[in-house]
Amino acid sequence: MRHNQMYCETPPTVTIHVKSGSNRSHQTRKPISLKRPILKDSWEASENNAQNNKSKRPRGPCLIIQRQEMTAFFKLFDDDLIQDFLWMDCCCKIADKYLLAMTFVYFKRAKFTINEHTRINFFIALYLANTVEEDEEEAKYEIFPWALGKNWRKLFPNFLKLRDQLWDRIDYRAIVSRRCCEEVMAIAPTHYIWQRERSVHHSGAVRNYNRDEVHLPRGPSATPVDCSLCGKKGRYVRLGLSSSSSSSSDTGELMEKDSQELHSAFSVDTAGDPPHTYSQVANDHQSNKENETNFVKKNKSVEWFAESEE
């Protein structure tokens, strides 16, 4: 059985410790010795000092990933709306495996509780990841109608404020290394969200300005755009699709309720800076399905998260 805690190293930061002047004044100076040690002894001493310094050297900041946190993150993808959003992104330009791993890292850096693993927080973190990593600005705008519903044009300025609040909550540490993403994915490597590979021809900052204009965002009511590079029908495999279509009335009602909650969260006048407003936008309308998708049932790597604590 695997350990309950997994470690994922993040880019190290530099900490400078400065002693106060009062402490320096009371320090006794050691006499300077000019004796030259024997060469062999000095070589062994230098090796021992190097090993001691290496062992005493503080390690960089790390993420301690709890089992229940990863489980709560995976449960987000049981939501029909999020599944349909992934189905729409058939070329993995908005939510490939690295952007999804960054989303989880943001949840950790923000110290989200289990109750804060909500749909709206997922879209906010994913939008921030796209802002940091992607050079093509237009693609990420597709997140607006999925997260905010039909009134997204009125609500997206507030959505951007929530993104900035999340950025502040993670202490503006929005850069996530490739190694950190891969270590997060290595916890459950066969989960279907880590199979979302982006094709090479969709990588980089090279743009084709002669392409047919596609007005973005298109929203949940539209079908994925045919991609001549990925194939006319797009890549719909291994995305964890839901049985409901993206144009279902239930999905539309859920999005409308979420947009109303987001609007009401900003309509309240508060004195001072409200702590973590975006965490107050509760997602009470996620899917009521208790059964996981067939793919997750066959995914044995997730059993580690489903097992009870011994």
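Placement of Cβ uses the backbone N, Cα and C atoms for every residue, glycine included.
Remember, it's a predicted structure, so these values are computed and weren't measured experimentally.
DSSP gives Asp89 (mutagenesis position) a coil state; it is part of no helix or strand. Asp89 to Ala appears in Swiss-Prot as a mutagenesis experiment; the accompanying note says: Abolishes interaction with CDK2.
Met102 (mutagenesis position) is surrounded by 24 other CB atoms, counting those within 10 A of its CB over all protein chains shown. Among the mutagenesis results in Swiss-Prot, Met102 to Ala has the note: Abolishes interaction with CDK2. The residue drawn here is the original one.
Here Swiss-Prot describes Tyr106 to Ala as a published mutagenesis experiment; the accompanying note says: Abolishes interaction with CDK2. Tyr106 (mutagenesis position) falls within a helical segment according to DSSP.
Around Tyr106 (mutagenesis position), the same-chain residues six or more apart in sequence whose CB sits under 8 Å from its CB are Ala125, Leu128, Ala129, Leu166, Ile170, Ala174, Val176, listed in sequence order. Of all Cβ atoms in the shown protein chains, 23 besides its own fall within 10 Å of the Cβ of Asp89 (mutagenesis position).
Geometry remark: Met102 (mutagenesis position) versus Asp89 (mutagenesis position), CA distance 17 Å.
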